[in-house]
Each structure stands twice: as C-alpha cells, then as structure tokens.
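**Student:** Swiss-Prot lists these features:
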| type | residues | note |
| --- | --- | --- |
| DOMAIN | 3-132 | domain 'PINc' |
| MUTAGEN | Asp6 to Ala | Decreased protein stability |
| BINDING | Asp6, Asp99 | Mg(2+) binding site |
| MUTAGEN | Thr7 to Pro | Loss of toxicity |
| MUTAGEN | Ser37 to Gly or Asn | Loss of toxicity |
| MUTAGEN | Glu43 to Ala | Loss of toxicity |
| MUTAGEN | Val70 to Ala | Partial loss of toxicity |
| MUTAGEN | Trp84 to Arg | Partial loss of toxicity, still neutralized by VapB1 |
| MUTAGEN | Ala103 to Thr or Val | Partial loss of toxicity, still neutralized by VapB1 |
| MUTAGEN | Glu120 to Gly | Partial loss of toxicity, still neutralized by VapB1 |
Amino acid sequence: MIYMLDTNIIIYLMKNRPKIIAERVSQLLPNDRLVMSFITYAELIKGAFGSQNYEQSIRAIELLTERVNVLYPNEQICLHYGKWANTLKKQGRPIGNNDLWIACHALSLNAVLITHNVKEFQRITDLQWQDWTK
C-alpha cells in the first residue's frame with residue numbers, strides 16, 4: 001500500500017506529536033510505502049524559509065526525505081486535477097489549491113492520503129484517506 005502523507009501529518013511526525021502518528025508508521029508492513037507529494041515538500045520548504053532557524057528546519061526536512069520519498073508530477077495528476085477542480089467548483093464546494101493538487105497526486109497513485117484535514121479532502125469522493133491522529 002502507498003500512503004501519501006499530507007503536510008499536517010508530516011509536521012506532526014517531525015514534532016513527534018501526537019505520538020500516535022509515529023506508532024502508526026511503525027505498524028506499517030514491509031511492502032508499504034510512505035511518500036509525500038512535491039506540493040507537500042514545497043510547503044515544508046516554504047515553512048523553513050519563514051522559520052527563525054532556517055538551517056535546522058532544512059536539515060530536519062532532509063532527514064525526513066530519507067524515510068519519506070518525495071514524488072513529482074505526472075500526467076495523471078493533471079487529469080485528476082482538471083476533473084476535480086471543475087467538479088468541486090460546480091458543486092460550490094472548492095478546496096484549497098495545494099490541497100487539491102495533493103489529493104490528485106494521491107489519486108494518480110491510488111494511494112491512501114493520510115491527513116488531519118478531513119473536512120477538505122472528504123469532498124473528493126474518489127479519494128481514499130485516513131486520519132492517523134485518531
């Protein structure tokens with residue numbers, strides 16, 4: 001199984017709280033993969049640039065990417081994005097642009113999106129998601 005970690009879950013994991021996130025990671029099977037979207041990676045880098053300790057933040061991100069692979073765009077992401085951006089707009093229920101890209105990246109891989117931002121992501125009915133904070 002591929003598990004794509006949303007930005008909030010990555011931050012929880014880096015801070016080791018809530019501890020249940022690390023516990024869930026430790027319970028994964030050997031063939032399970034932890035990944036993050038390039039969008040999540042960009043959000044982390046943006047946060048590092050805005051932090052008071054840039055070098056420490058960048059080092060923490062580098063260590064994280066040794067365990068969680070960063071995945072980059074493909075054509076399928078764009079197809080899902082086009083579909084869901086229009087579907088949600090027509091429903092009058094759009095979500096944040098970065099969240100939409102992350103969701104579409106997970107859809108393109110048939111991955112389970114791990115997030116605490118359930119309110120936004122549950123609008124995308126094709127998306128598999130789990131909240132590991134519960």
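The backbone N, Cα and C atoms fix where each Cβ goes, glycine too.
What you are looking at is a predicted structure, and each value in this text was computed from that prediction instead of being measured.
Mind running through what each feature is packed against?
**Tutor:** Applying DSSP to the domain 'PINc' (3-132) sorts its residues as follows: 75 helix, 17 strand, 38 coil.
Sequence-distant neighbours of Asp6 (mutagenesis position) (same chain, six or more apart, CB under 8 Å from its CB) are Thr40, Asp99, Ile102, Leu113, Ile114, Thr115, His116, Asn117, Phe121, listed in sequence order.
Around Thr7 (mutagenesis position), the C-beta neighbours below 8 angstroms that are at least 6 residues distant in the chain are Thr40, Glu43, Leu44, Asn98, Ile102.
Counting every protein chain shown, the Cβ of Ser37 (mutagenesis position) has 28 other Cβ atoms within 10 Å.
Of all Cβ atoms in the shown protein chains, 19 besides its own fall within 10 Å of the Cβ of Glu43 (mutagenesis position).
All chains included, 16 other C-beta atoms sit within 10 angstroms of the C-beta of Val70 (mutagenesis position).
Sequence-distant neighbours of Trp84 (mutagenesis position): residues of the same chain at least 6 apart with a C-beta under 8 Å from its C-beta are Leu100, Ala103, Cys104, Leu107, Ile124.
Note: Glu120 (mutagenesis position) has non-local neighbours Ile95, Gly96, Asp99, i.e. same-chain residues 6+ apart with C-beta under 8 A of its own C-beta.
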**Student:** Grab the pLDDT values for the domain 'PINc' (3-132) and give me their mean, rounded.
**Tutor:** 97
